[in-house]
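J.: The structure's right below; bear with me while I get my questions together.
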Amino acid sequence: MASTDFSKIETLKQLNASLADKSYIEGTAVSQADVTVFKAFQSAYPEFSRWFNHIASKADEFDSFPAASAAAAEEEEDDDVDLFGSDDEEADAEAEKLKAERIAAYNAKKAAKPAKPAAKSIVTLDVKPWDDETNLEEMVANVKAIEMEGLTWGAHQFIPIGFGIKKLQINCVVEDDKVSLDDLQQSIEEDEDHVQSTDIAAMQKL
């Protein structure tokens with residue numbers, strides 16, 4: 001026999017075919033060719049060879065051995081199913097663990113970043129009274145009494161606009177995402193005893 005590489009299935013097939021009509025590898029008696037093939041097969045499949053030789057030694061007792069238990073076979077089959085199920089569960093658990101770790105890492109990275117400062121603007125408002133008899137001090141007090149989250153009142157002044165009438169010009173700083181200027185103007189104009197109208201005179205991002 002040319003090849004003794006029994007790791008290849010083709011070699012096993014060739015050996016089986018060559019022994020179809022003879023009892024030895026070469027000739028009509030045991031020779032070193034048989035020994036070489038035997039050792040090569042045993043080297044390639046040591047556990048199978050050990051099992052085969054062990055079972056072959058008990059050939060005379062084959063009929064006395066008990067049949068395989070159906071319950072045991074079924075239990076073994078169930079164990080196999082459970083085993084595969086366990087593998088799936090372990091894989092799912094591992095995937096969930098990895099997902100949780102990634103989310104935690106993302107949140108930690110996000111938390112580590114410094115918070116962006118709130119966008120703010122400085123706004124100058126013109127508040128016009130009804131006439132020259134309007135009490136401007138009361139009007140400015142009412143304006144500054146308005147409180148909103150993100151609103152900070154600043155300096156003010158009274159500017160003449162004609163016929164003895166003065167308007168209130170007042171500065172404030174607002175957080176853009178918290179303070180609506182429309183709402184702020186509406187709140188000021190609710191002081192109907194003093195305020196005729198309001199306008200945004202200037203606005204600049206900080």
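Cβ atoms are placed via backbone N, Cα and C, with glycine included.
No noted substitution is present; original residues retained.
On a predicted model such as this, the values are computed, not experimentally measured, just so you know.
As a published mutagenesis entry, S121 to I, L or N appears in Swiss-Prot alongside the note: Reduces translation efficiency and enhances translation fidelity. A mutagenesis experiment is reported in Swiss-Prot for this position, F163 to A, and the note states: Temperature-sensitive. A mutagenesis experiment is reported in Swiss-Prot for this position, K205 to A, and the note states: Loss of catalytic activity, but still binds to eEF1A.
Give me the local environment of each listed feature.
T.: For the recorded site, S121 (mutagenesis position), the DSSP three-state label reads strand. Annotation for S121 (mutagenesis position): spatial neighbours V173, V174, D176, M203, Q204, K205, L206, criterion Cβ-Cβ under 8 Å with sequence separation of six or more.
DSSP assigns F163 (mutagenesis position) to coil in the three-state reduction, placing it in neither a helix nor a strand. Around F163 (mutagenesis position), a 10 Å sphere centred on its CB holds 7 further CB atoms from the protein chains shown.
Following the DSSP three-state reduction, the secondary structure of K205 (mutagenesis position) is strand.
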J.: Around K205 (mutagenesis position), how many other C-beta atoms are within 10 angstroms of its C-beta?
T.: 8
